[in-house]
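As annotated by Swiss-Prot, domain 'N-acetylmuramoyl-L-alanine amidase' applies to 59-186, with the evidence given as sequence analysis. H68 to A appears in Swiss-Prot as a mutagenesis experiment; the accompanying note says: Abolishes L,D-carboxypeptidase activity on DAP-type PGN. Under its mutagenesis annotations, Swiss-Prot gives C74 to A the following note: Abolishes activation of Toll pathway. Under mutagenesis, Swiss-Prot gives C80 to Y with this note: In seml; induces susceptibility to Gram-positive bacterial infection. Mutagenesis annotation in Swiss-Prot: S101 to A, described as Increases PGN-binding and activation of Toll pathway; the structure shown retains the original residue. Per Swiss-Prot, mutagenesis Y126 to A is noted as: Strongly reduces PGN-binding and activation of Toll pathway. According to Swiss-Prot, the experimentally introduced change T182 to Y is described as follows: Abolishes PGN-binding and activation of Toll pathway. Recorded in Swiss-Prot as a mutagenesis result, S184 to A or C carries the remark: Abolishes PGN-binding and activation of Toll pathway. Abolishes L,D-carboxypeptidase activity on DAP-type PGN.
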Amino acid sequence: MQPVRFGSPWIMAIGLVLLLLAFVSAGKSRQRSPANCPTIKLKRQWGGKPSLGLHYQVRPIRYVVIHHTVTGECSGLLKCAEILQNMQAYHQNELDFNDISYNFLIGNDGIVYEGTGWGLRGAHTYGYNAIGTGIAFIGNFVDKLPSDAALQAAKDLLACGVQQGELSEDYALIAGSQVISTQSPGLTLYNEIQEWPHWLSNP
């Protein structure tokens, strides 16, 4: 049996196969890479207090419920943190909630703030807290839209949630006003989200 020499056709063929496999593997890795998740400030970063009770959500989550906070708007950690701290205190102390009621909140500069996050139930929408993620835009959006940065951050958060397995790939997007007695997320924002993917007109 002749020894295999460097530069022989066999070595060259094996090298080409390995090179091809490397390209295929790299392509698959790029396809599996997570979406560009938005900047998310964790609860400890905005000065949030620990939850008073731990009620976990079953994931992947089936519903996303959009709200607005009916507060002033904010940009930047300092201003948004003040609003969030006051909101959490009101929800825990006055409404007897375990935590701030929303899973995520979005400032007008497009920064996302962790509320109860993906893992814990919020208290945003009766009947949907255990099966839905509540996302609230900080501000009042009856007569106007959130900024483009805030809207894009919400879309990026949803795409990121699907990529990471937190949201079901066929999740349904709804407004709070569709399922409970509230004007949230405000008429103008309500009209906007009807054009988003996964919108469910009759929940």
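Even glycines carry a Cβ here, placed using N, Cα and C.
Keep in mind that this structure shows the original residues, not the substituted ones.
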T182 (mutagenesis position) in three-state DSSP notation: coil
Between H68 (mutagenesis position) and T182 (mutagenesis position): CA-CA distance (Å): 11
Alpha-carbon distance [C80 (mutagenesis position); Y126 (mutagenesis position)] in Å: 26
Cα within 10 Å of C74 (mutagenesis position) - qualifying mutagenesis positions among H68, C80, S101, S184: C80
Lowest local Cβ density among S101, T182, which the record lists as mutagenesis positions, within 10 Å: T182
Minimum Cα separation from H68 (mutagenesis position), reported as the residue among mutagenesis positions C80, S101, S184 that achieves it: S184
Model confidence over the domain 'N-acetylmuramoyl-L-alanine amidase' (59-186) (mean pLDDT, whole number): 98
